[in-house]
Amino acid sequence: MNDSIQLSGLSRQLVQANLLDEKTAVQAQAQAQRNKLSLVTHLVQSKLVSGLALAELSAEQFGIAYCDLNSLDKESFPRDAISEKLVRQHRVIPLWRRGNKLFVGISDPANHQAINDVQFSTGLTTEAILVEDDKLGLAIDKLFESATDGLAGLDDVDLEGLDIGSADKSTQEDASAEADDAPVVRFVNKMLLDAIKGGSSDLHFEPYEKIYRVRFRTDGMLHEVAKPPIQLASRISARLKVMAGLDISERRKPQDGRIKMRVSKTKSIDFRVNTLPTLWGEKIVMRILDSSSAQMGIDALGYEEDQKELYLAALKQPQGMILVTGPTGSGKTVSLYTGLNILNTTDINISTAEDPVEINLEGINQVNVNPRQGMDFSQALRAFLRQDPDVIMVGEIRDLETAEIAIKAAQTGHMVMSTLHTNSAAETLTRLLNMGVPAFNLATSVNLIIAQRLARKLCSHCKKEHEVPRETLLHEGFPEDKIGTFKLYSPVGCDHCKNGYKGRVGIYEVVKNTPALQRIIMEEGNSIEIAEQARKEGFNDLRTSGLLKAMQGITSLEEVNRVTKD
């Protein structure tokens, strides 16, 4: 009998498409049957035909849509739609759901039984989407990776030992047993390392009634990264509390701690840890404190050239005050530390009061303020003034007493740096006036104000040009004389970034206190008058600086609107 008569439909199509010769096709078909594999899987594993070629051919021949799995956000796959047993048995994967219709990825278009079984099991209308077989296998493994999978080799992470808080001995021993559970140790280590590698700033470990989830804040946005079994909740919490030196038996009150992770022989990263009792257990949030972020240099922060020169000039002044303002998470600490690093030489005495100290810097005297123990910002400032300081940094000006001491220091031969939670440079000045700071003292002590936000940077690998009508550009505030001289880009998403953005860049309003602004302050002018004068003197506000970043192709207009529009 002729070999070609023995060929299945797919084998015949491969021969007709010159992807296989007849002899190889017959042998592959027989080998797949012996190994109890689908022909598609055998061909890909044997490297006889690529997964992409098979998918494209099958899509054309069977009239089924093809989709590249790597272009999809695998975190959004409806994992619970199909049981793991059924997924692995039929080698299918749930991609997305629309109403009562479930779309599943398959690599073998002839596997009609898979679609029938999925439809029967879920009660949903099921539509097949062709995907590449090699990518399908990886995606299935990733989808059902459990809390203890893929963690081998992480036990050797060097976590500095910390004493456990004084708890009841029996409770302590029970909790310690939970905390030392090997799979939990590996899972926690993996989460910490993944957060560091992904450039995340915060980790959230969150218990709920029926689920436990872990989320990372990356580039300012929270996203879910893991859903370990709910049964691991108490053990994960115990492990994190042991590492942070917290009292494991205390589950009714918030606690604060710290973890130091050594990621190489020369580099370690600190995590600030906070626990919060919730309805379903303790939520734990960790802030990553990477000292290298404060040593990137001013050029890496995103200042426009004229803004950078204003900051550097202010740092060279022998006395006065530099204020950095913005909401929580806007990068104020990094801006301050960057300035302190520039000033950190052997002939300058620098002291800082912080709540808490986030980044340890050699050569700088850093103090943790703790009002409950009698050390608040104002008391730290008074102590600094008796320590022969050149530069003083106050983590935040929160009250009139701290503001008055800081201003007095700035007027008596010291450089003072601090932050406020205000929206703009103009609002910073009026906030201090409203606190009760005398207008004359404020006008003569403040040298520079920096208001800032952090915007996500477009991924350079996948950003695409975005056409925007002229009327829209004018409405958004782009300069009329610049329209037509620049291109705007929008996010796409690729393997490098996942969502179209990678990293963040600062958007700044840098205002020098000029004689004209001093007059308005001494007359106790409002924020509108101050902002108008700053614009007249050529200082870009946050909105204008953000539009410049969009015109330069660094970020998108949508992102500028997100961080600068009230």
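The backbone N, Cα and C atoms fix where each Cβ goes, and this holds for glycine too.
Sequence-distant contacts (6 or more apart, same chain, Cβ under 8 Å) of Thr328 (ATP binding site) comprise His421. In three-state terms derived from DSSP, Thr328 (ATP binding site) belongs to neither a helical nor a strand segment and is classed as coil. If you look up Swiss-Prot, you'll see Gly326, Pro327, Thr328, Gly329, Ser330, Gly331, Lys332, Thr333 marked as ATP binding site.
Summarising the annotation, Swiss-Prot assigns Zn(2+) binding site to Cys459, Cys462, Cys494, Cys497. In the structure as shown, the Cβ atom of Cys459 (Zn(2+) binding site) sits within 10 Å of 21 other Cβ atoms.
Within the same chain, residues at least 6 positions away in sequence whose Cβ sits under 8 Å from that of Gly331 (mutagenesis position) are Leu301, Gln452, Arg453, Leu454, Arg504, Gly506. Listed in Swiss-Prot is the mutagenesis experiment Gly331 to Ser, annotated as follows: Complete loss of pili formation.
Where Swiss-Prot documents Glu354 to Gln as a mutagenesis experiment, the accompanying text is: About 70% reduced twitching motility. Secondary structure at Glu354 (mutagenesis position), as computed by DSSP, is strand. In sequence order, Gln366, Val367, Asn368, Val369, Met393, Gly395 constitute the residues six or more apart from Glu354 (mutagenesis position) in its chain with CB-CB distances below 8 Å.
Cβ-based neighbour count (10 Å, all protein chains) for Asp355 (mutagenesis position) stands at 18. Here Swiss-Prot notes a mutagenesis experiment, Asp355 to Asn, with the remark: No loss of twitching motility.
According to Swiss-Prot, the experimentally introduced change Glu358 to Gln is described as follows: Loss of twitching motility. Sequence-distant neighbours of Glu358 (mutagenesis position) (same chain, 6+ residues apart, CB-CB distance under 8 A): Arg272, Arg287, Leu289, Thr333.
When other Cβ atoms within 10 Å of the Cβ of Glu396 (mutagenesis position) are tallied across all protein chains shown, the result is 16. According to Swiss-Prot, the mutagenesis experiment Glu396 to Gln carries this note: Loss of twitching motility.
Listed in sequence order, the residues of the same chain lying 6 or more apart from His414 (mutagenesis position) and placing their CB within less than 8 Å of its CB are Gln319, Leu385, Pro389, Asp390, Val391, Ile392. For the mutagenesis result His414 to Ala, the note given in Swiss-Prot is Loss of twitching motility.
According to Swiss-Prot, the natural variant Val26 to Leu carries this note: In strain: PAK. Following the DSSP three-state reduction, the secondary structure of Val26 (variant position) is helix.
There are 12 other CB atoms within 10 A of the CB of Ala30 (variant position), with all protein chains counted. Under natural variants, Swiss-Prot gives Ala30 to Thr with this note: In strain: PAK.
Quoted from Swiss-Prot, the note attached to the natural variant Ser46 to Asn states: In strain: PAK. DSSP assigns Ser46 (variant position) to coil, not to a helix or a strand.
Each of the recorded positions Ser46, Ser330, Thr333 was ranked by the number of other C-beta atoms within 10 Å, and first place falls to Ser330. When Cα-Cα distances from Cys497 (Zn(2+) binding site) are compared across the recorded positions Pro327, Ser330, Asp355, the shortest belongs to Ser330. Rounded to a whole value, the Cα-Cα separation of Ser46 (variant position) and Cys494 (Zn(2+) binding site) is 28 Å. Not a single one of the recorded positions Val26, Ala30, Asp355, Cys462, Cys494 has a C-alpha within 10 angstroms of the C-alpha of Gly329 (ATP binding site). The Cα atom of Cys462 (Zn(2+) binding site) lies nearest to that of Pro327, taking the recorded positions Val26, Pro327, Asp355, Glu396 as the candidates.
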